[in-house]
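Step one of this worksheet: look at the structure below.
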Amino acid sequence: MKSITVICFLALCTVAITSAYPQEPVLADEARPFANSLFDELPEETYQAAVENFRLKRATCDLLSGFGVGDSACAAHCIARGNRGGYCNSKKVCVCRN
């Protein structure tokens, strides 16, 4: 039993050391052509429309409901956005009041 534990520990150490081994640095100029995002390739008017319609997913109600603070966190989130408050609906989505 001790030998299996020692072998597993050595295997774990080997994996940790090899995954932490440094790679060759990549120059920013070489990586730039491959790192274009969709927003970089859009025309200006399409870019503005995409930015205006960009919506972040909200997990305030669903994640914090286990702690009993889902509605309070949703209301605080909505107040921070400039609304009068908010609540969690039956689908666990934060609905902000105007």
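Numbers run from 1 along the shown chain.
Cβ atoms are placed via backbone N, Cα and C, with glycine included.
When Cβ atoms from all protein chains are considered, those within 10 Å of Lys2 (variant position) total 6, not counting its own. Recorded in Swiss-Prot as a natural variant, Lys2 to Gln carries the remark: In forms A3, A4, A5 and A2 from strain Liverpool.
Looking at Swiss-Prot, the entry for natural variant Ser3 to Pro says: In form A4. Around Ser3 (variant position), there are no C-beta neighbours below 8 angstroms that are at least 6 residues distant in the chain.
Looking at Swiss-Prot, the entry for natural variant Ile4 to Leu says: In forms A2, A3, A4 and A2 from strain Liverpool. Under the DSSP three-state reduction, Ile4 (variant position) is assigned to helix.
One entry in Swiss-Prot concerns the natural variant Val15 to Gly. Its note says: In forms A2, A3, A4, A5, B2, A1 from strain Liverpool and A2 from strain Liverpool. Counting only residues at least six positions away in the same chain, no Cβ atom sits under 8 Å from the Cβ of Val15 (variant position).
One entry in Swiss-Prot concerns the natural variant Ala16 to Ser. Its note says: In form B2, A1 from strain Liverpool. Ala16 (variant position) is surrounded by 9 other CB atoms, counting those within 10 A of its CB over all protein chains shown.
Glu24 to Asp appears in Swiss-Prot as a known natural variant, with the remark: In form A1 from strain Liverpool.
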Within 10 angstroms of the C-beta of Ile4 (variant position), the count of other C-beta atoms across all shown chains comes to 8
Ala16 (variant position) sits from Ile4 (variant position) (Cα to Cα, rounded, in Å) at a distance of 18
